[in-house]
Amino acid sequence: MERGRGMGKTALLAVLCLCLRGAAGSDPEAEMNFEGIESKFSLRTPAEPDEDVCYLVPGQMDSLAQCNFNHTSKTFVVIHGWTVTGMYESWVPKLVDALYKREPDSNVIVVDWLVRAQQHYPVSAAYTKLVGKDVAMFIDWMEEKFNYPLNNVHLLGYSLGAHAAGIAGSLTKKKVNRITGLDPAGPTFEYADAPIRLSPDDADFVDVLHTYTRGSPDRSIGIQKPVGHIDIYPNGGGFQPGCNLGEALRLIAEKGFSDVDQLVKCSHERSIHLFIDSLLYEEKPSMAYRCNTKEAFEKGLCLSCRKNRCNNLGYKVNRVRTKRNTKMYLKTRAQMPYKVFHYQVKIHFFGKTNVTKVDQPFLISLYGTLDESENIPFTLPEVSSNKTFSFLIYTEVDIGDLLMLKLQWEKDTFFSWSDWWTPFAFTIQRVRVKSGETQKKVVFCSRDGSSRLGKGEEAAIFVKCLEQPVSRKRGGAKKASKENSAHESA
């Protein structure tokens, strides 16, 4: 009897232990099947950002200790895109190095899915589902086994890797903190449903850079539609400054589309370098502005920072979440640092006769307290008498507070008999300029009350008016505000 009671207690304790283990989920490795994971997770080091020194292996606890994984710091997970060579591209170590320079104590993990990424594009695109699943299982393992907070996890995916990051975020048991999509791939994803591509629901915050969205939506290298909480389109999301369009077209004509990977690389990959720029040049953040269309942005109608209408590009983006996707635009330089300074210019052209000219070339020069920027070219699609025109210009240097500007109307590159018989000229009294970066507005006056602006003639000079008008009539101000808000709203 004593033996029987003892055996009963032992059996009862065993059952109780099993129940407790099952309820607490204390053995996640028993519940997870890591055998199907083909992606590799390389924990890069600051000393060797271009080398796969140590791999973290899901299900193997000792790999975390062997690779010196920091359990108390941020973790960046970098996911590359489609590859022709089957090798890492040169941007990978550059991004790793920049992340460590900004966050020295962090963990920077590079996801290696090169074998799957080297297939024909449609095949590799389909593999993003499996890669996303691999990454999700890896993240869940870290969270469940070590109670690693997913608030410390930031996924960064380029091209196809952006969609793999989105799928991973949708599959984790708890949401990761942030996903940054670096020009997410367009083909096969432009019209895809949210579960199989990057979407705002995949993380607490999703920000996206679109740098190569040329052509029809189904043929655009980068996805055109907004897929995050904030979607930023540098230079309209089209061809990027410094990327030689003429050379690309020449190579296409000579070699066809066999080398398309190299031809589109410059603009497509610019998304990565813009993010790297935000890591390295913390003191020179690029500013983006909310706008409905790039056409409205080109007119300078969206340089407002009211109610979160402007934001930093890249790492230090302000996390603004709205009910709808927020589209933002900005201009950049051709190389690092990419920051420029945006200005809206408004001019009213007075004329005795009703004259309209199209596609007119102009030059504007700005002079300020810190520097100057001369002969900035811009083209007005239309110039008409007795009408106000607004347009966007930008400078690559910080001019400081504006003091003076010059405006010149260039001659056409072709000869026009009408210009010879009836030379065109307008009268300008004032020029209004608004800075996007400082939000300051300045009104410039002609020294003589009004200045003649003639085609091919000398530049008209305007200086800062002695008395800056506060505002127009209240009704007019409200109307102007409503018009700008219509363009800026997302």
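All positions are counted from 1 along the displayed chain.
The backbone N, Cα and C atoms fix where each Cβ goes, glycine too.
Keep in mind that this structure shows the original residues, not the substituted ones.
Among the features that Swiss-Prot reports, active site, charge relay system is placed at Asp183 (among others). Within the same chain, residues at least six positions away from Asp183 (active site, charge relay system) with a Cβ under 8 Å of its Cβ are Tyr158, Ser159, Ala162, Leu209, His210, Thr211, Tyr212, Ile221, Gly222, Ile223, His268, Glu269, Arg270, Ser271. Secondary structure at Asp183 (active site, charge relay system), as computed by DSSP, is coil.
Look at His268 (active site, charge relay system): DSSP puts it in a helix. Using a 10 Å Cβ-Cβ cutoff, His268 (active site, charge relay system) registers 24 neighbours. Look at Swiss-Prot and you will find His268 (among others) tagged as active site, charge relay system, backed by sequence analysis.
The Cβ of Ala194 (Ca(2+) binding site) has Asp201 as same-chain neighbours under 8 Å, each 6 or more residues away in sequence. Taken residue by residue with DSSP, Ala194 (Ca(2+) binding site) is part of a helix. Per Swiss-Prot, the feature Ca(2+) binding site maps to Ala194, Arg197, Ser199, Asp202.
The heparin binding site annotation in Swiss-Prot covers Arg430, Val431, Arg432, Val433, Lys434, Ser435, Gly436, Glu437, Thr438, Gln439, Lys440, Lys441 and rests on experimental evidence. Lys441 (mutagenesis position) has a Cβ environment of 15 other Cβ atoms inside 10 Å.
DSSP assigns Arg306 (mutagenesis position) to a helix. Remark: Arg306 (mutagenesis position) has no non-local neighbours by Cβ distance under 8 Å and separation of at least 6 in sequence. Quoted from Swiss-Prot, the note on mutagenesis experiment Arg306 to Gln is: Some loss of heparin-binding ability; when associated with Q-307 and Q-309.
What Swiss-Prot notes for the published mutagenesis of Lys307 to Gln is this: Some loss of heparin-binding ability; when associated with Q-306 and Q-309. Counting every protein chain shown, 11 other Cβ atoms lie within 10 Å of the Cβ of Lys307 (mutagenesis position).
The Cβ neighbour count for Arg309 (mutagenesis position), using a 10 Å radius over every protein chain in view, is 21. For Arg309 to Gln, Swiss-Prot lists a mutagenesis experiment annotated as follows: Some loss of heparin-binding ability; when associated with Q-306 and Q-307.
Quoted from Swiss-Prot, the note on mutagenesis experiment Lys346 to Asn is: Reduced heparin-binding ability and some decrease in specific enzymatic activity. The secondary structure of Lys346 (mutagenesis position), as reduced to three states from DSSP, is extended strand.
Cβ neighbours of Arg430 (mutagenesis position) (same chain, under 8 Å, six or more residues apart in sequence): His348, Val443, Phe444, Cys445, Ser446, Phe462, Cys465. Swiss-Prot lists Arg430 to Asn among its mutagenesis entries, and the accompanying note reads: Reduced heparin-binding ability and some reduction in specific enzymatic activity. Almost complete loss of heparin binding and greatly reduced specific enzymatic activity; when associated with N-432 and N-434.
Experimental mutagenesis at this site is recorded by Swiss-Prot as Lys434 to Asn, annotated: Reduced heparin-binding ability. Almost complete loss of heparin binding and greatly reduced specific enzymatic activity; when associated with N-430 and N-432. Note: Lys434 (mutagenesis position) has non-local neighbours Gly300, Leu303, Tyr343, Gln344, Lys440, Lys441, Val442, i.e. same-chain residues 6+ apart with C-beta under 8 A of its own C-beta.
Record note (Swiss-Prot), mutagenesis Lys441 to Asn: Reduced heparin-binding activity and decreased specific enzymatic activity. No further reduction of heparin-binding nor of specific enzymatic activity; when associated with N-440. The unchanged residue is displayed.
In the three-state DSSP scheme, Ser199 (Ca(2+) binding site) is classed as coil. Separation of the C-alpha atoms of Ser199 (Ca(2+) binding site) and Thr438 (heparin binding site): 33 Å, rounded to the nearest whole number. Note: Lys346 (mutagenesis position) has non-local neighbours Gly300, Thr388, Phe389, Ser390, Val431, Arg432, Val433, i.e. same-chain residues 6+ apart with C-beta under 8 A of its own C-beta.
Minimal Cβ crowding within 10 Å, among the binding-site residues Ser199, Thr438, is found at Thr438. Straight-line distance linking the Cα atoms of Lys307 (mutagenesis position) and Asp202 (Ca(2+) binding site), rounded to a whole number, equals 25 Å. Of all the binding-site residues listed here (Arg197, Arg432, Lys440), the one with the fewest other CB atoms within 10 A of its own CB is Lys440.
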